[in-house]
Amino acid sequence: MFLIQCLISAVIFYIQVTNALIFKGDHVSLQVNSSLTSILIPMQNDNYTEIKGQLVFIGEQLPTGTNYSGTLELLYADTVAFCFRSVQVIRYDGCPRIRTSAFISCRYKHSWHYGNSTDRISTEPDAGVMLKITKPGINDAGVYVLLVRLDHSRSTDGFILGVNVYTAGSHHNIHGVIYTSPSLQNGYSTRALFQQARLCDLPATPKGSGTSLFQHMLDLRAGKSLEDNPWLHEDVVTTETKSVVKEGIENHVYPTDMSTLPEKSLNDPPENLLIIIPIVASVMILTAMVIVIVISVKRRRIKKHPIYRPNTKTRRGIQNATPESDVMLEAAIAQLATIREESPPHSVVNPFVK
């Protein structure tokens with residue numbers, strides 16, 4: 001059963017990534033159609049831009065348990081100073097292992113934005129949106145880093161997304177506008193960006209906080225409570241029992257309290273068995289019913305059309321008659337005649353006749 005599941009996952013994954021870019025991390029990978037988007041402002045039609053994709057598991061990255069949890073953090077570095085600014089943090093808990101997709105149909109989702117950031121910029125991997133910018137401006141150009149940390153892993157995977165913003169200049173080309181690009185974005189690795197950010201000025205550590213903002217960005221501990229972080233404010237999109245979001249379908253959200261998150265016991269039966277066992281039992285019951293019906297129909301047809309079998313014993317007795325039996329019969333008849341001759345019938349005396 002496990003081999004069949006792996007084969008199906010591989011086929012589905014191959015179909016999904018045929019026309020996509022894959023950035024493989026240590027514990028999870030990123031699948032996007034493009035890691036860079038360009039915006040022309042002012043925008044004519046749509047009032048937002050986004051990079052679509054999803055987080056996936058490749059090969060040995062697939063979690064071994066039935067459920068997993070993790071934390072995502074979206075960072076932003078502008079194209080001038082390359083100072084990191086944490087934008088959003090998302091916490092996923094109770095995520096089932098469904099094929100190769102990561103963080104879909106999770107039982108709990110909790111999202112926060114930093115106080116010094118804007119809600120216009122966000123990420124929602126469970127909805128297939130890796131980066132979304134509403135009402136983009138020239139200051140939104142730069143490099144965005146998505147940090148992903150699974151609870152069962154010891155390191156954080158980082159994926160880079162780029163945004164170019166162009167403005168209409170005073171000179172016009174044949175189409176009526178000329179595009180002016182901000183500073184060029186060369187290929188920056190996650191490690192290089194981190195090293196650059198260490199030289200930037202960081203905000204002062206709030207009172208009562210044991211770590212700085214930058215240390216918090218680089219140290220995403222799975223067991224660390226994000227609700228008490230002084231830089232975070234909770235988003236409205238915090239949900240419970242969140243299902244897979246599809247484009248064009250309105251999703252309802254419900255607030256939840258992560259303190260009431262139940263712990264999963266190791267003795268609990270796997271969720272796959274809870275699905276497979278009823279299916280197998282139903283198939284066996286249906287098969288047994290079909291067999292019983294077939295046997296009943298066959299018996300009824302046999303009773304309606306019985307097979308005639310002659311009594312061969314009587315015929316054999318008649319055919320096997322020998323001349324000896326005829327001789328004995330004749331002797332008995334002769335003896336009976338002799339007895340009648342020797343003993344004539346008695347005369348009947350009528351008492352009324354003298």
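Positions of Cβ are set from backbone N, Cα and C atoms, glycine also.
Every position carries its original residue.
For THR338 to Ala, Swiss-Prot lists a mutagenesis experiment annotated as follows: No effect on phosphorylation. Secondary structure at THR338 (mutagenesis position), taken from DSSP and collapsed to helix, strand or coil, is helix. Sequence-distant contacts of THR338 (mutagenesis position), defined as residues of its own chain at least six apart whose C-beta falls under 8 angstroms from its C-beta, are absent.
Swiss-Prot lists SER343 to Ala among its mutagenesis entries, and the accompanying note reads: Marked decrease in phosphorylation.
Swiss-Prot gives this note for the published mutagenesis PRO344 to Ala: Marked decrease in phosphorylation.
According to Swiss-Prot, the mutagenesis experiment PRO345 to Ala carries the following note: Decrease in phosphorylation.
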